[in-house]
Amino acid sequence: MKVKATKLRIKQRRKNKGLNISRLDIIRAEMDVVPSPGLPEKVNEKSKNIPLPEGINLLSSKEIIDLIQTHRHQLELYVTKFNPLTDFAGKIHAFRDQFKQLEENFEDLHEQKDKVQALLENCRILESKYVASWQDYHSEFSKKYGDIALKKKLEQNTKKLDEESSQLETTTRSIDSADDLDQFIKNYLDIRTQYHLRREKLATWDKQGNLKY
């Protein structure tokens with residue numbers, strides 16, 4: 001069908017001019033048809049000025065048409081070689097615009113990177129302050145509530161109770177009445193009871209070691 005359509009188109013052209021159909025007419029007519037979607041429109045406009053391949057006159061009209069129909073893509077590539085460089089220039093400009101857009105995007109990313117780095121630096125500063133505060137708190141806590149501090153405090157309280165009981169014993173000479181004696185016994189027993197309880201705690205502590213949490 002394509003062969004017949006091509007020949008009819010050529011006959012119509014030559015009929016108007018009073019000329020015969022030649023194989024070159026077939027090739028030019030075939031090259032003058034609308035190209036495939038991937039080929040620019042300028043290929044069709046400039047095809048009449050495209051030189052024919054060398055040795056094309058050795059082929060018959062049917063062979064030429066079959067060759068064109070079978071290898072149409074190669075024909076389009078051949079035609080493309082003779083197009084002006086405007087298409088390539090347009091592509092170059094398009095690529096240049098794309099690169100320019102990428103450059104702008106990169107600058108935006110660079111600014112965002114600087115902001116993120118600033119935030120990270122602030123986070124590092126906060127982390128350093130937190131670590132310093134935690135170390136101070138831990139040190140203060142250990143001084144007041146650590147095993148060593150608690151044991152030392154217990155030892156001091158035990159020693160203080162022993163001293164209080166010794167001082168209380170010195171007041172026995174000043175006891176004049178039964179009521180004073182009862183009060184003395186009550187106070188003395190209370191102090192000595194607390195003293196022995198704390199001594200027992202210290203002994204247990206020394207035996208079992210530091211407290212386990």
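Glycine is no exception: its Cβ is also placed from the backbone N, Cα and C atoms.
No substitution from the list is modelled in this structure, which keeps its original residues.
Taken from Swiss-Prot, the feature domain 'VPS37 C-terminal' applies to 128-213. One mutagenesis experiment named in Swiss-Prot is LEU67 to Asp, and its note says Defective in ESCRT-I cargo sorting. Looking at Swiss-Prot, you'll find the mutagenesis LEU75 to Asp noted as follows: Defective in ESCRT-I cargo sorting. For the mutagenesis result VAL79 to Asp, the note given in Swiss-Prot is Defective in ESCRT-I cargo sorting. Under the heading of mutagenesis, Swiss-Prot lists PHE88 to Asp and annotates it as follows: Defective in ESCRT-I cargo sorting; when associated with D-99. Swiss-Prot lists ILE92 to Asp among its mutagenesis entries, and the accompanying note reads: Defective in ESCRT-I cargo sorting; when associated with D-102. Swiss-Prot lists PHE95 to Asp among its mutagenesis entries, and the accompanying note reads: Defective in ESCRT-I cargo sorting; when associated with D-99. Here Swiss-Prot notes a mutagenesis experiment, PHE99 to Asp, with the remark: Defective in ESCRT-I cargo sorting; when associated with D-95. For PHE99 to Asp, Swiss-Prot lists a mutagenesis experiment annotated as follows: Defective in ESCRT-I cargo sorting; when associated with D-88. Among the mutagenesis entries in Swiss-Prot is LEU102 to Asp, noted as: Defective in ESCRT-I cargo sorting; when associated with D-92. According to Swiss-Prot, the mutagenesis experiment LEU181 to Arg carries the annotation: Abolishes ESCRT-I complex assembly; class E phenotype (malformed late MVB); when associated with R-185. Quoted from Swiss-Prot, the note on the mutagenesis of ILE185 to Arg is: Abolishes ESCRT-I complex assembly; class E phenotype (malformed late MVB); when associated with R-181.
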Within the predicted model, mean pLDDT of the domain 'VPS37 C-terminal' (128-213): 88
For the mutagenesis positions LEU75, LEU181, the one whose C-beta sees the most other C-beta atoms within 10 angstroms: LEU75
C-beta crowding around PHE99 (mutagenesis position), within 10 angstroms: 10
Listed mutagenesis positions among LEU67, ILE92, LEU102 whose Cα sits within 10 Å of LEU75 (mutagenesis position): LEU67
Cα separation, LEU181 (mutagenesis position) to PHE99 (mutagenesis position) (Å, whole number): 105
Mutagenesis positions compared (LEU67, ILE92, LEU102, ILE185) - highest count of Cβ atoms within 10 Å: LEU67
Pairwise CA distance, LEU102 (mutagenesis position) versus LEU181 (mutagenesis position), rounded so that it is a whole Å: 100
